[in-house]
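Undergrad: Straight out of Swiss-Prot:
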type    : residues     : note
DOMAIN  : 1-93         : domain 'HTH arsR-type'
MUTAGEN : ALA32 to Gly : Does not bind DNA, but retains the capacity to form dimers; when associated with G-35
MUTAGEN : GLU35 to Gly : Does not bind DNA, but retains the capacity to form dimers; when associated with G-32
MUTAGEN : CYS61 to Ala : Does not bind DNA and does not form dimers
Amino acid sequence: MSTYRSPDRAWQALADGTRRAIVERLAHGPLAVGELARDLPVSRPAVSQHLKVLKTARLVCDRPAGTRRVYQLDPTGLAALRTDLDRFWTRALTGYAQLIDSEGDDT
């Protein structure tokens, strides 16, 4: 589904618990696939597939380190996700304030 905007892909990617666990681990610093797989209940190839989804969603990026690839959180993708969340939160608070104001008008 390549028509989604980047934040939509990010939200979709984070709907999976294993991918959320990977993001949480990477919040502590860069790690290679093997290091990530060590503490997850899935195989190393499965971790690689999850990382591919996270990379497509721009939540992680990678760099070569010898014979390995090291993954880290992608600040650009996380910023887009934060902007999307802030926009949602602002709309929710505005709606709540309007509801409170309208209930006050009824009394």
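From the backbone N, Cα and C atoms, a Cβ is placed for every residue, glycine too.
I would like each feature placed in context: is it buried or exposed, what are its neighbours, and how far apart are things?
TA: Annotation for ALA32 (mutagenesis position): same-chain Cβ neighbours under 8 Å, separated by at least 6 residues, are ALA65, ARG68, ARG69, VAL70, TYR71.
The number of other CB atoms found within 10 A of the CB of GLU35 (mutagenesis position), across every protein chain shown, is 15.
Same-chain residues at least 6 positions away in sequence with a Cβ under 8 Å from that of CYS61 (mutagenesis position) are, in sequence order, LYS55, TYR71, GLN72, LEU73, ASP74. In the three-state DSSP reading, CYS61 (mutagenesis position) counts as strand.
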